[in-house]
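The structure under discussion appears below in the form of structure tokens.
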Amino acid sequence: MSKQQPTQFINPETPGYVGFANLPNQVHRKSVKKGFEFTLMVVGESGLGKSTLINSLFLTDLYPERIIPGAAEKIERTVQIEASTVEIEERGVKLRLTVVDTPGYGDAINCRDCFKTIISYIDEQFERYLHDESGLNRRHIIDNRVHCCFYFISPFGHGLKPLDVAFMKAIHNKVNIVPVIAKADTLTLKERERLKKRILDEIEEHSIKIYHLPDAESDEDEDFKEQTRLLKASIPFSVVGSNQLIEAKGKKVRGRLYPWGVVEVENPEHNDFLKLRTMLITHMQDLQEVTQDLHYENFRSERLKRGGRKVENEDMNKDQILLEKEAELRRMQEMIARMQAQMQMQMQGGDSDSGALGQHV
């Protein structure tokens with residue numbers, strides 16, 4: 001019978017090397033095996049090319065059966081929530097992407113309450129995550145919290161509309177807002193830059209909190225630092241979306257064909273589509289971390305405070321009931337004591353009368 005050889009643990013050849021440097025590789029393998037989850041919300045008026053842009057970003061068709069409503073249907077139309085989930089795999093890395101669309105936003109004549117449905121949806125996802133996180137089985141929690149919101153701004157105005165301001169202020173403490181100027185091919189380069197500056201000025205004027213890209217670390221390479229600088233300078237992103245392949249300069253590109261030429265979707269000289277996609281991919285982890293550490297924690301703290309106040313009120317009510325019961329008990333004891341005293345006086349009075357009557361006889 002052969003003797004089994006013991007497992008060999010070999011000392012690293014490099015002096016002073018323990019092996020901790022391999023830990024990131026372990027995390028990477030585990031993350032790749034598990035896959036990634038990301039939820040993107042798109043909000044904006046109809047006709048701004050939201051669906052086309054999302055399909056262009058992820059090279060997929062998320063809305064194959066969508067029916068475009070007519071003008072008459074839009075008059076009384078209410079905001080709906082449509083969540084579409086698709087599994088995307090690229091070089092062995094899986095991404096579970098959920099895109100939350102909001103058809104009907106801004107379509108009705110009276111848009112005063114049109115964003116309440118959207119806010120309720122965001123809060124519901126926080127509430128669901130809090131419930132799952134507090135449960136017994138926390139191993140397979142699906143994260144449907146909204147990590148980023150692309151807010152589409154019309155290129156045909158002179159800046160932000162009152163509805164834009166009201167909506168962004170209503171959600172800026174709940175989700176990461178990335179402002180996007182839609183249909184940038186309707187603007188000249190000068191008009192585009194002027195509109196960007198106007199929007200940024202109004203965002204600052206109304207104290208709207210949009211998503212700010214983190215600064216590049218000092219140890220990052222110069223190319224990444226330059227990329228981060230260009231991405232920051234491009235906000236709000238002015239984009240063009242198209243799923244059509246056309247021929248330009250002897251090659252097939254996605255773009256739009258006009259009598260005066262071709263607008264290429266993925267040409268950074270024509271629009272900010274590539275910059276927007278680069279921002280989303282390179283900062284996807286940061287968007288999730290800000291959602292977890294800032295927006296979700298704010299919701300969780302407020303939720304626990306409300307729960308704490310409820311418990312506190314219940315305790316106060318219980319204390320009040322006990323005090324009232326104790327006061328009622330004291331009143332009854334005092335009443336019984338008075339009755340006993342009266343009965344004792346009556347008995348003493350009766351005994352004295354009987355004694356006087358006996359002496360008289």
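Cβ atoms here come from the backbone N, Cα and C positions, even for glycine.
What Swiss-Prot records for 44-52, Thr78, Gly104, 183-186, Gly241, Arg256, Tyr258 is GTP binding site. For Gly47 (mutagenesis position), the number of other Cβ atoms no farther than 10 Å from its own Cβ, over all displayed protein chains, is 13.
In the predicted model, residues of the domain 'Septin-type G' (34-306) average a pLDDT of 86. Annotation comment: Swiss-Prot describes 34-306 as domain 'Septin-type G'.
While the structure shown retains the original residue, Swiss-Prot records the mutagenesis experiment Ser46 to Asp with this note: Loss of GTP-binding. Ser46 (mutagenesis position) counts 16 other C-beta atoms within 10 Å of its own C-beta, drawing on all protein chains shown.
Reduced to three states, the DSSP call for Gly47 (mutagenesis position) is coil. A mutagenesis experiment is reported in Swiss-Prot for this position, Gly47 to Val, and the note states: Loss of GTP-binding activity.
For the published mutagenesis Ser51 to Asn, Swiss-Prot gives the following note: Loss of GTP-binding activity.
Record note (Swiss-Prot), mutagenesis Thr78 to Gly: Reduces affinity for GTP 20-fold. The unchanged residue is displayed.
Non-local contacts of Gln125 (mutagenesis position) by the CB criterion (under 8 A, 6+ apart in sequence, same chain) comprise Thr39, Asn144, Arg145, Val146. One entry in Swiss-Prot concerns the mutagenesis experiment Gln125 to Leu. Its note says: Loss of GTP-binding activity.
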Cα-to-Cα gap, Gly44 (GTP binding site) vs Ser51 (mutagenesis position), nearest whole Å: 11
Mapped DSSP class for Gly241 (GTP binding site), helix or strand or coil: coil
Cβ atoms near Gly44 (GTP binding site) (within 10 Å, other residues, all chains): 22
Residues satisfying Cβ distance under 8 Å from Gly241 (GTP binding site), sequence separation of at least 6: Gly49, Thr52, Leu53, Ile54, Asn55, Ser56, Leu57, Val265, Phe273
